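J.: This is the structure I want to talk about, given as structure tokens.
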Amino acid sequence: MNLPTAQEVQGLMARYIELVDVGDIEAIVQMYADDATVEDPFGQPPIHGREQIAAFYRQGLGGGKVRACLTGPVRASHNGCGAMPFRVEMVWNGQPCALDVIDVMRFDEHGRIQTMQAYWSEVNLSVREPQ
């Protein structure tokens, strides 16, 4: 099988953001290959396999309402890889916050996420006014 096309990568990554926005943890986890790795944020020890990835998303998304939206177009290559800028809005330590992130993903020949690296740190976190 071939790797996803650039257009398919764009669609897959946009779908990922949609699923994060609605908090569909099971559907997010199903987007990953069985042996996938997640580095979130990049530089932390990788999380390996769907079971650990599911626990990571349950911890991160299961505690409250999280919103996510793209803040620019998905950039995709012809080798099954892509990058996207997006914003996550959440409540952190009782304070409404926004986190600006860039995710880099590599997909396998089945269109599943093989690797995901999230680029962010505390310098990308901003306090929002309560709504």
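Here the Cβ of each residue, glycine as well, is placed from N, Cα and C on the backbone.
The noted changes are left out; the structure has the residues it started with.
Swiss-Prot lists Tyr16 with the feature active site, proton donor. Here Swiss-Prot flags Asp40 as active site, proton acceptor. Annotated substrate binding site per Swiss-Prot: Asp103, in sequence order, evidence recorded as experimental evidence. While the structure shown retains the original residue, Swiss-Prot records the mutagenesis experiment Tyr16 to Ser with this note: Reduces activity 20-fold. Mutagenesis annotation in Swiss-Prot: Tyr16 to Phe, described as Reduces activity 2000-fold. Reduces activity 10000-fold; when associated with E-103; N-103 or L-103; the structure shown retains the original residue. Here Swiss-Prot describes Tyr32 to Ser as a published mutagenesis experiment; the accompanying note says: Reduces activity 4-fold. One mutagenesis experiment catalogued in Swiss-Prot, Tyr57 to Ser, is accompanied by this note: Reduces activity 100-fold. Record note (Swiss-Prot) on the mutagenesis of Trp92 to Ala: Slightly reduces activity. Reduces protein stability. One mutagenesis experiment catalogued in Swiss-Prot, Asp103 to Asn, is accompanied by this note: Reduces activity 4-fold. Reduces activity 10000-fold; when associated with F-16. Swiss-Prot lists Asp103 to Glu among its mutagenesis entries, and the accompanying note reads: Slightly reduces activity. Reduces activity 10000-fold; when associated with F-16. For the mutagenesis result Asp103 to Ala or Leu, the note given in Swiss-Prot is Reduces activity 100-fold. Reduces activity 10000-fold; when associated with F-16. In Swiss-Prot, a published mutagenesis experiment is listed as Leu125 to Ala, annotated Slightly reduces activity and reduces protein stability; when associated with A-127. For the mutagenesis result Val127 to Ala, the note given in Swiss-Prot is Slightly reduces activity and reduces protein stability; when associated with A-125.
Describe each of these features in terms of where it is and what it packs against.
T.: Counting every protein chain shown, the number of other Cβ atoms lying within 10 Å of the Cβ of Tyr16 (mutagenesis position) is 23. A helical conformation is recorded for Tyr16 (mutagenesis position) in the three-state DSSP classification.
Every protein chain shown contributes to the tally, and the Cβ of Asp40 (active site, proton acceptor) ends up with 19 other Cβ atoms within 10 Å.
Within 10 Å of the C-beta of Asp103 (mutagenesis position) we count 23 further C-beta atoms, all protein chains included.
DSSP classifies Tyr32 (mutagenesis position) as strand under the three-state reduction.
Counting every protein chain shown, the Cβ of Tyr57 (mutagenesis position) has 21 other Cβ atoms within 10 Å.
Counting every protein chain shown, the number of other Cβ atoms lying within 10 Å of the Cβ of Trp92 (mutagenesis position) is 12.
Asp103 (mutagenesis position) falls within a strand segment according to DSSP.
Here Leu125 (mutagenesis position) comes close to Trp92, Cys97, Ala98, Leu99: these same-chain residues lie at least six apart in sequence, with C-beta atoms under 8 angstroms from its C-beta.
The Cβ of Val127 (mutagenesis position) lies under 8 Å from the Cβ of Gln95, Pro96, Cys97, each of which sits 6+ residues away along the same chain.
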J.: Between Tyr57 (mutagenesis position) and Asp40 (active site, proton acceptor), what C-alpha distance do you get in Å?
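T.: With distance taken Cα to Cα, Asp40 (active site, proton acceptor) is 11 Å from Tyr57 (mutagenesis position).
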J.: On a C-alpha basis, identify the one among Tyr16, Asp40, Asp103 that is nearest to Tyr32 (mutagenesis position); the candidates are the recorded positions.
T.: Tyr16
J.: Report, in whole Å, the straight Cα-to-Cα distance of Asp40 (active site, proton acceptor) from Asp103 (mutagenesis position).
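T.: Between the Cα atoms of Asp103 (mutagenesis position) and Asp40 (active site, proton acceptor), the distance comes to 9 Å.
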